[in-house]
Structure formats: structure tokens, C-alpha cells
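Listed in Swiss-Prot for this protein:
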- Asp64, Val65, Glu66, Ala117: GMP binding site (BINDING)
- Glu108 to Asp: In strain: Isolate H1 and Isolate H2 (VARIANT)
Amino acid sequence: MNSKHSYVELKDKVIVPGWPTLMLEIDFVGGTSRNQFLNIPFLSVKEPLQLPREKKLTDYFTIDVEPAGHSLVNIYFQIDDFLLLTLNSLSVYKDPIRKYMFLRLNKEQSKHAINAAFNVFSYRLRNIGVGPLGPDIRSSGP
């Protein structure tokens, strides 16, 4: 991706066992597939993300799904300053979010994006709570 900006990879270390998770859900449409979707753990948070009612996630968060080789795909995203500050304040891991970032998809995830010809229909960040052992896992620490 030829860019004016430097994109930083969002690493797995932002996912901390025992804490609530923001899940990035992407729905694809088109290509050789029908209704392909991906659920990707995005960020461990101390409390749920709540955006102002009058705004949509797309007002703060833009994604672009691009090939990163013959069989691999990256998801690039640009984050508005308001959402950037909000995510970093909620994050369990200290200040992991930057304005320009990307995620590397594994081969199986990449296959879904390729089958849909990279055509994103919709995306969302969903709050996912912890399981029954979450507090115990959290107290034992990684």
C-alpha cells in the first residue's frame, strides 16, 4: 500500500486474558462468496466502548482490506482522534492504539477476504464480556 502515512501493526499483546474484548466484526459481500464474515479480537478493555448515539462507527473508524501477497491479507485502519483517545483510555494494555494501524490476517481469515474480492459490506466493534473464569484468569495474570 503506497501511503503518505506510516501504518503500525496492531499486535496480539493487546489481547489480555480475563478482560472484556472489543471484537472487530467484518461482513464481506461479493466475489465468489456469499455473506463471508470475520470476527477478530481487536483490543482488551477495562469497560465497554460506548459511542455517542448521533454518530456511527464509520464516522470515527475507516477500514480498508488489501492483499499483502498472493494468499495473505492485511486490514488497514484509520482512527479518528476522538476514538483514538477513547480506545487508549479503555485499553488494558497501555496506549496501544495509533491513528494509522493494520492487522495481519492468517491464511484462513485471508481466504474469506480474498473470496469476497476484498469487498467490505459493513463492520463494527462489538463489546464481548468475560467468561465465568475471567476474574480468576485476570488475577493470576499472564
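Each residue, glycine too, has its Cβ placed from N, Cα and C.
Modelled residues match the original; the substitutions are not represented.
In this structure the alpha carbons, written CA, of Ala117 (GMP binding site) and Glu108 (variant position) are 15 Å apart.
The residues near the GMP site, meaning same-chain residues not in Asp64, Val65, Glu66, Ala117 whose C-beta sits within 8 angstroms of the mean position of the site's C-beta atoms, are Pro67, Val73, Ile75, Ala113, Phe118, Asn119, Val120, in sequence order. Of all Cα pairs drawn from Asp64, Val65, Glu66, Ala117, which the record names as binding GMP, the longest spans 12 Å. Ala117 (GMP binding site) carries neither a helix nor a strand DSSP state and counts as coil. Spacing of Val65 (GMP binding site) relative to Glu108 (variant position) is 15 Å (Cα to Cα, whole number). Its Cβ placed at the centre, Val65 (GMP binding site) has 24 other Cβ atoms within 10 Å. Fewest other C-beta atoms within 10 Å: among the recorded positions Asp64, Glu66, Glu108, that description fits Glu108. Cα separation, Glu108 (variant position) to Asp64 (GMP binding site), rounded: 18 Å.
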